[in-house]
Amino acid sequence: MSRQLLPVLLLLLLRASCPWGQEQGARSPSEEPPEEEIPKEDGILVLSRHTLGLALREHPALLVEFYAPWCGHCQALAPEYSKAAAVLAAESMVVTLAKVDGPAQRELAEEFGVTEYPTLKFFRNGNRTHPEEYTGPRDAEGIAEWLRRRVGPSAMRLEDEAAAQALIGGRDLVVIGFFQDLQDEDVATFLALAQDALDMTFGLTDRPRLFQQFGLTKDTVVLFKKFDEGRADFPVDEELGLDLGDLSRFLVTHSMRLVTEFNSQTSAKIFAARILNHLLLFVNQTLAAHRELLAGFGEAAPRFRGQVLFVVVDVAADNEHVLQYFGLKAEAAPTLRLVNLETTKKYAPVDGGPVTAASITAFCHAVLNGQVKPYLLSQEIPPDWDQRPVKTLVGKNFEQVAFDETKNVFVKFYAPWCTHCKEMAPAWEALAEKYQDHEDIIIAELDATANELDAFAVHGFPTLKYFPAGPGRKVIEYKSTRDLETFSKFLDNGGVLPTEEPPEEPAAPFPEPPANSTMGSKEEL
């Protein structure tokens, strides 16, 4: 009898030793709960860590926005994102839009390396490990077009002249790839570029008759446009093949008008053009005499295509920020300025004569050949610049004061709008008062938005630099805590701090022209 009971007793002991709730069929704490039905808001799937897997299985093309409820950029994107979903649904496109609350779904945010909001990722065919980063615009049509070119063909297949002419006639910018073999790897390069060049429409053909009708004998990418020259050809190198970077630069350069007016609609494309030299003609377009200058400006432009971008700035429009950047008043128009975006150096005509095609051409050649010195912005020296504890420096007196070999000069480079600068202002004033009786120490400040220096450029605010007495034009950048005690310790130690001092405080970046990315600003975590 005891032998018969032994297996039963062993079974009871095993059950008793299991953790509570681990009976057969129970779920361990580490297991995922069963997948839920995925809710929707305004046509957008609302995902969690429990439903992402289901969404990936059910939707072969899935764009997911990682957002934060407090993020202003996310709030601005939300209505456009919903509109894009509605547009694509109306077209019966096989693509789905979804969103994830990043702070609430921290595991997902960490899994996909989300460090700023909004971040959008595109998943294909359920592949969870290698999503594509979204790099397109933030408006509804831009989002929709970015997705169309990924779930559908990025270029239209053209079989005859009627189809080609219909495509060319229907858009301002049309790019057609003429390839004798559509299986060639150059075609894959062409289609890859077509996915992201959303401001152009792309076509593709291998028809010999179309080669003949457009005067081509070998593989060529042709840009058709309804302005300027009307057409620009990019022959494919028979030995090296089609280079994505070279083709991209060609299309960006030749898709720009020879003369572009600066405004809110064109500014992003101007800065994304990858042409470093920009020649700006400042005119008042309400005046007939100024408008007459545009013809000569346009006449000079073709010979500098790809080297210099010709831009018209209307001083009668909302362009005060452009005038300020060049240190100009509206009354200075008509006038020319050239800026190199890489070095930020600015140039002005030396003679200041009339603006003609000849004078514009000569000015451009002189700058490109290094025959014109750049000019630096500077405010006028205030009469009382040295009367307060904090001395006021401008471009015109900076060198004389900062590199005085008999003085130790501590300078704050600031921007009037900078919050960090305003927060540290009381400490800087207190520092100046503390050391105002030290004849060999000067505490100063310089508005770096209105004054430029030949010695170095300022890239963030506030930037603090110490210029010790003595020869050699030595410069020490201060990167520690911005308070009176630490400032004083720094000065008393001759421009050095003990190693235990806390790390540097952040600086607000100097405003830059819009970058090539079309996603715009994001908010970091």
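Cβ atoms here come from the backbone N, Cα and C positions, even for glycine.
Within 10 Å of the C-beta atom of Cys74 (active site, nucleophile) sit 22 other C-beta atoms, taking all shown protein chains into account. Reduced to three states, the DSSP call for Cys74 (active site, nucleophile) is helix. The annotation active site, nucleophile is assigned in Swiss-Prot to Cys74 (among others) on the grounds of similarity to another entry.
What Swiss-Prot lists as active site, nucleophile is Cys418 (among others). For the recorded site, Cys418 (active site, nucleophile), the DSSP three-state label reads coil.
Annotation source Swiss-Prot lists active site, nucleophile at Cys421 (among others), citing similarity to another entry. All protein chains included, Cys421 (active site, nucleophile) registers 23 other Cβ atoms within 10 Å of its own Cβ.
Sequence annotations record features per position, and here Swiss-Prot assigns domain 'Thioredoxin 1' to 27-152. For the domain 'Thioredoxin 1' (27-152), the model's average pLDDT works out to 92.
Record note (Swiss-Prot) on the mutagenesis of Cys18 to Ala: Impairs interchain disulfide bridge formation.
For Asn284 (mutagenesis position), the number of other Cβ atoms no farther than 10 Å from its own Cβ, over all displayed protein chains, is 16. Listed in Swiss-Prot as a mutagenesis experiment, Asn284 to Gln is described as follows: Increases formation of a highly stable disulfide-bonded PDIA2 dimer.
In this view, Cys364 (mutagenesis position) is surrounded by 23 other Cβ atoms within 10 Å of its Cβ, with every protein chain counted. Swiss-Prot documents Cys364 to Ala as a published mutagenesis change and attaches the note No effect on interchain disulfide bridge formation.
Take the Cα of Cys74 (active site, nucleophile) and measure to each of the recorded positions Cys364, Cys418, Cys421: the nearest one is Cys418.
Using Cα positions, the member of the recorded positions Asn284, Cys418, Cys421 nearest to Cys364 (mutagenesis position) is identified as Asn284. In the shown protein chains, 20 other C-beta atoms lie within 10 A of the C-beta of Cys418 (active site, nucleophile).
Taking DSSP states H, G and I as helix and E and B as strand, the domain 'Thioredoxin 1' (27-152) has 44 helix, 29 strand, 53 coil. Annotated pair Cys418 (active site, nucleophile) and Asn284 (mutagenesis position), C-alpha to C-alpha distance, rounded: 32 Å. DSSP assigns Asn284 (mutagenesis position) to coil, not to a helix or a strand.
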